[in-house]
Amino acid sequence: MTNLPEHQSSPTEQSSAEVKKIPTMIEGFDDISHGGLPQGRTTLVSGTSGTGKTLFAVQFLYNGITIFNEPGIFVTFEESPQDIIKNALSFGWNLQSLIDQGKLFILDASPDPDGQEVAGDFDLSALIERIQYAIRKYKATRVSIDSVTAVFQQYDAASVVRREIFRLAFRLKQLGVTTIMTTERVDEYGPVARFGVEEFVSDNVVILRNVLEGERRRRTVEILKLRGTTHMKGEYPFTINNGINIFPLGAMRLTQRSSNVRVSSGVKTLDEMCGGGFFKDSIILATGATGTGKTLLVSKFLETGCQQGERALLFAYEESRAQLSRNASSWGIDFEELERRGLLRIICAYPESAGLEDHLQIIKSEIADFKPSRVAIDSLSALARGVSNNAFRQFVIGVTGFAKQEEITGFFTNTTDQFMGSNSITESHISTITDTILLLQYVEIRGEMSRAINVFKMRGSWHDKGIREYVITEKGAEIRDSFRNFEGIISGTPTRISVDEKTELARIAKGMQDLESE
């Protein structure tokens with residue numbers, strides 16, 4: 001009987017016990033798979049061209065070697081070993097070093113470049129023996145085969161090829177190694193694989209997709225099945241930068257602590273309207289038409305944090321660094337000085353420069369590196385351009401969830417299309433994700449255009465219900481009294497209401513008495 005590593009069990013032992021899993025250490029995958037891939041079994045990784053199948057297979061082996069010291073075998077039917085080694089270097093993975101150490105072996109089964117015809121019946125016996133010999137020689141516990149589709153494309157007898165691939169999968173299972181087989185599919189949402197590959201590798205199936213949504217491509221991963229064990233259902237977005245990074249939004253737990261500590265918005269009157277300021281770990285959304293003063297509120301919020309010795313991080317998707325600094329300077333805020341002191345970091349990028357998942361990865365990386373107490377995004381609506389509502393909502397959940405996990409106060413802006421009035425807070429229904437909503441809008445009073453601000457929502461706290469006048473001066477934001485004697489301001493049709501003069505005079509007199517008593 002083949003000697004197996006101590007941490008593995010034989011196939012017969014596995015069948016009578018709970019299915020064990022080995023972690024892949026691919027970021028996010030072990031969360032959605034509830035621990036990794038079933039040990040000693042073959043997993044089919046299927047996807048169209050360019051979805052990241054080969055990368056998944058290489059990363060599975062690389063992490064096994066570098067993290068768990070588990071040797072691996074990579075069988076290639078498509079690319080040459082030299083190309084695989086070269087491509088891996090772009091992710092910082094030195095496969096040649098692992099090969100030299102005897103921890104990785106790349107078995108070259110790629111087609112003959114001279115294109116010689118194969119005579120006789122198709123038979124993988126020699127290849128199976130080579131793989132088996134390599135597994136025993138290197139004491140490998142992980143095997144990646146990329147890709148079985150290439151075998152079908154080289155030979156016409158699909159039924160014979162299926163039989164031989166089944167023999168290979170069965171032999172690998174006998175050896176107790178955990179295997180990944182990659183295969184091509186024609187459509188993103190069509191059959192699992194070409195040539196009926198899923199028929200013989202049906203225990204575990206993972207599907208990678210690269211779908212065009214709107215104007216951008218979006219990568220997702222779905223675990224179709226892991227036989228005999230649990231996993232999370234549905235598609236989860238991922239990016240490719242330093243390897244595959246999956247965002248397991250459904251695995252996020254609402255277990256973060258809630259703070260009663262208040263932080264200042266930078267505008268005294270707004271703090272009073274919010275019952276003493278924002279909660280430390282809350283998410284604030286300022287929403288309104290363009291020019292209503294959302295960026296000003298963000299700037300004051302960040303400046304106040306920096307003045308208290310806190311670090312602040314601003315992600316700007318509509319204005320350049322120079323423009324932000326110039327505008328802030330007109331309000332008496334020196335962003336450049338705050339950056340020189342290391343208290344503020346500004347990241348500017350066009351929304352179209354990357355996909356939503358890439359932006360999310362950048363945001364998380366910058367937060368992890370800079371460790372700010374306050375984070376602002378100006379604006380979310382810019383990132384929503386050209387993507388589906390579902391993808392955008394998942395992005396916002398990812399950002400807010402990470403901010404709460406790190407106990408960071410987040411301040412986001414959203415630009416509405418409607419110039420006057422408001423039918424909804426946001427078009428993408430993200431208002432339920434936030435803790436505090438500041439509604440900013442234009443109102444026409446006596447033939448003049450004014451701005452209005454209202455604390456529309458604030459979880460866990462009393463807040464002012466009034467609709468107040470919001471003025472932008474050279475000193476910044478100034479919030480004045482409510483629009484008295486007017487109704488219909490939020491709907492965009494303010495109407496003056498009649499006032500009982502006697503009652504109004506009594507109210508004014510009482511106000512004067514209160515001031516004198518103070």
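Quick reminder: no glycine exception, Cβ is built from N, Cα and C everywhere.
Although substitutions are noted, the structure shown does not include any of them.
Note that the structure is a prediction, hence the values are computed from the model and not measured.
Taken from Swiss-Prot, the feature domain 'KaiC 1' applies to 1-247. One mutagenesis experiment catalogued in Swiss-Prot, LYS53 to His, is accompanied by this note: KM for ATP is 13 uM, reduced hexamerization. KM for ATP is 3.4 mM, very little hexamerization; when associated with H-294. What Swiss-Prot records for GLU78 is active site, proton acceptor in CI (KaiC 1). According to Swiss-Prot, the mutagenesis experiment ASP121 to Ala carries the following note: No change in KaiB binding, slight decrease in SasA binding. Per Swiss-Prot, mutagenesis PHE122 to Ala is noted as: Very little KaiB binding, decreased binding of SasA. Under its mutagenesis annotations, Swiss-Prot gives ASP123 to Ala the following note: Very little KaiB binding, decreased binding of SasA. Taken from Swiss-Prot, the feature ATP 2 binding site applies to 290-296, TRP331, ARG451, 457-459, SER461, HIS463, LYS465, supported by sequence analysis. Where Swiss-Prot documents LYS294 to His as a mutagenesis experiment, the accompanying text is: KM for ATP is 3.6 uM, reduced hexamerization. KM for ATP is 3.4 mM, very little hexamerization; when associated with H-53. According to Swiss-Prot, the feature Mg(2+) 2 binding site maps to THR295, GLU318, an assignment based on sequence analysis. Where Swiss-Prot documents GLU318 to Gln as a mutagenesis experiment, the accompanying text is: Inactivates the CII domain ATPase, KaiC hydrolyzes 16 ATP/day. Swiss-Prot lists SER431 to Asp among its mutagenesis entries, and the accompanying note reads: 1.5-fold decrease in SasA autophosphorylation. Record note (Swiss-Prot), mutagenesis THR432 to Asp: 1.4-fold decrease in SasA autophosphorylation. The unchanged residue is displayed.
Shown here: features listed in Swiss-Prot, placed on the structure.
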{"residue": "LYS53", "record": "mutagenesis position", "DSSP class": "helix"}
{"residue": "GLU78", "record": "active site, proton acceptor in CI (KaiC 1)", "DSSP class": "coil"}
{"residue": "THR290", "record": "ATP 2 binding site", "DSSP class": "coil"}
{"residue": "THR295", "record": "Mg(2+) 2 binding site", "DSSP class": "helix"}
{"residue": "GLU318", "record": "mutagenesis position", "DSSP class": "coil"}
{"residue": "SER431", "record": "mutagenesis position", "DSSP class": "helix"}
{"residue": "ARG451", "record": "ATP 2 binding site", "DSSP class": "strand"}
{"residue": "MET458", "record": "ATP 2 binding site", "DSSP class": "strand"}
If you count CB neighbours within 10 Å, which one among the recorded positions THR290, THR292, THR432, SER461 has the smallest count? THR432
Spatial separation of SER461 (ATP 2 binding site) from GLU318 (mutagenesis position) - C-alpha basis, Å: 32
Within 10 Å of the Cβ of the residue listed as 'active site, proton acceptor in CI (KaiC 1)', how many other Cβ atoms can be counted across all chains shown? 18
For the recorded positions LYS53, GLU318, SER431, MET458, which one has its C-beta crowded by the most other C-beta atoms within 10 angstroms? LYS53
Nearest to THR295 (Mg(2+) 2 binding site) in three-dimensional space, by Cα, is which of the recorded positions LYS53, SER431, ARG451? ARG451
Whose Cβ, among the recorded positions LYS294, ARG451, LYS465, has more other Cβ atoms within 10 Å than any of the rest? LYS294
Cα-Cα, whole number of Å: ARG451 (ATP 2 binding site) versus LYS294 (mutagenesis position)? 11
From the recorded positions LYS53, GLU78, SER431, THR432, pick the residue whose C-alpha lies nearest to the C-alpha of LEU296 (ATP 2 binding site). SER431
How many other Cβ atoms are found within 10 Å of the Cβ atom of THR295 (Mg(2+) 2 binding site), counting all protein chains shown? 23
Three states by DSSP: which one describes LYS465 (ATP 2 binding site)? coil
